[in-house]
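Reading through the structure tokens given below for one structure.
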Amino acid sequence: MAGELRIMENKSREDINLSPVSKIEIYSFFDPFSSDCFKLSAILSKLRIEYNQYIRIRHILNPSLKVLTKCQAQSTSNFDNIALAYKAAELQGRVRAERFIHLMQNEIIPKRDIITESMICDCIQNAGIDLEVFKDDLQKSKLTESLKIDLHIAREMEIEQAPSLVFFSEDVHEEGLKVEGLYPYHIYTYIINELMGKPIEKNLPPKLETYIQQQQLVTMEELLTIYEWPEKLLNKELKKLAIQQKIEKLKYPDGDFWKSKMPKIKSK
């Protein structure tokens, strides 16, 4: 489960000409086919909920040869190549692109890495992305150039595996901290608190019903991570929502999912 924590040289961010921000920047390098990356997405969702005013997360599909080769092998055209689809989604905003990849991971992991064009189209629309614009963007050669930029960033930060997170404080002259692999939630909160260097207040998560409506499709593991409730209590609350016809349970070989039956909340 655990990976490696190590300090990076401060040149990593400056060499790629990234402007400083007033928050902690977290670069998340992920593999859409990795179960550990799927688990980390729940942790990142919780971090964003609790520390939203202190952090900014940038998701980057790890452009390694292994990942890109698998993306190509799973596709029959640009329309079902998850790497190109993610870059095309980014052109309509990173928040929507992150929502898209979250929905795709919810589909990919339980279905044993199977990707179809219809699956991508459904996730694109559920993420609030204009489908026709997305299809046009998929035909543009600049997507490949964008992947090359991501590759440059990954090389500068010496990314060797996914998931990997790189934390930077607001001071561009400070060193970054790279966390390779998957760790318990408290490790990430400790890093954030240390980088802030002062007491910070956490936000509370939204109501369970609201969160599922926002995400549309969630796993038990994700909800247990977000809410930290006893599993028995969480199941009780989920059953209440199911009786109210607000959600439904979906069974997959790798676990149970809960799907919202409520109108989706549009991405901003």
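Glycine residues also receive a Cβ, built from the backbone N, Cα and C atoms like all the rest.
In this structure the noted substitutions are not present, so the sites keep their original residues.
Under its mutagenesis annotations, Swiss-Prot gives CYS121 to Gly the following note: Cannot restore wild-type level diamide susceptibility to the deletion mutant. Following the DSSP three-state reduction, the secondary structure of CYS121 (mutagenesis position) is helix.
Other Cβ atoms within 10 Å of the Cβ of CYS123 (mutagenesis position), summed over all protein chains shown, number 24. The note that Swiss-Prot attaches to the published mutagenesis CYS123 to Gly is: Cannot restore wild-type level diamide susceptibility to the deletion mutant.
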